Amino acid sequence: MSITPGTYNITNVAYTNRLIDLTGSNPAENTLIIGHHLNKTPSGYGNQQWTLVQLPHTTIYTMQAVNPQSYVRVRDDNLVDGAALVGSQQPTPVSIESAGNSGQFRIKIPNLGLALTLPSDANSTPIVLGEVDETSTNQLWAFESVSAV
């Protein structure tokens, strides 16, 4: 199963009440990307909706918040375990791979063995890169098309 380019709410599998969220809908460079509860308010919802664009002839994607239009990027391009994800005008490309479970995916940095990881259920926990752990559900994500919300 693969992900179709489009716009999604992306929820962590381990912490099902936490979505990928651009903190405070802040368009400033290096604004933290966090796990946050669903925020269905007119001013805050677009920062939890992510448009996936597939790069031509690849299985690589960019992820961009609907509002504001900031891309997911690894802070300072520091592609190491524990690095924070931030909003940026420049994307860090990712691969989105089925985890073998119905509707569950791992978002990875291509060819590096690092995946987007939500370390805690606490609201506003920064999403970081973590070494891929096939047994860890906090590295798994469910994608819900915004047309289905």
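Every residue, even glycine, has its Cβ placed from backbone N, Cα and C.
Here the structure is a predicted model, which means the values were calculated and not measured.
A coil conformation is recorded for N39 (carbohydrate binding site) in the three-state DSSP classification, outside any helix or strand. Note: N39 (carbohydrate binding site) has non-local neighbours D21, Y45, N47, Q48, i.e. same-chain residues 6+ apart with C-beta under 8 A of its own C-beta. Taken from Swiss-Prot, the feature carbohydrate binding site covers D21, G24, N39, N47, and the record attributes it to experimental evidence.
As a published mutagenesis entry, D21 to R appears in Swiss-Prot alongside the note: No sugar-binding, hemagglutination of human group A erythrocytes nor toxicity to Jurkat leukemia cells. Cβ-based neighbour count (10 Å, all protein chains) for D21 (mutagenesis position) stands at 26.
Less than 8 angstroms from the CB of L55 (mutagenesis position) sit Y61, T62, P93, each of them six or more residues away in the same chain. Under its mutagenesis entries, Swiss-Prot includes L55 to W with the note: No effect on sugar-binding, but loss of dimerization, hemagglutination of human group A erythrocytes and toxicity to Jurkat leukemia cells; when associated with D-111.
In Swiss-Prot, a published mutagenesis experiment is listed as L55 to R, annotated No effect on sugar-binding, but loss of dimerization, hemagglutination of human group A erythrocytes and toxicity to Jurkat leukemia cells; when associated with D-111. Annotation note: L55 (mutagenesis position) sits in a coil segment as assigned by DSSP.
The Cβ of G24 (carbohydrate binding site) lies under 8 Å from the Cβ of T31, N47, each on the same chain and at least six residues away in sequence.
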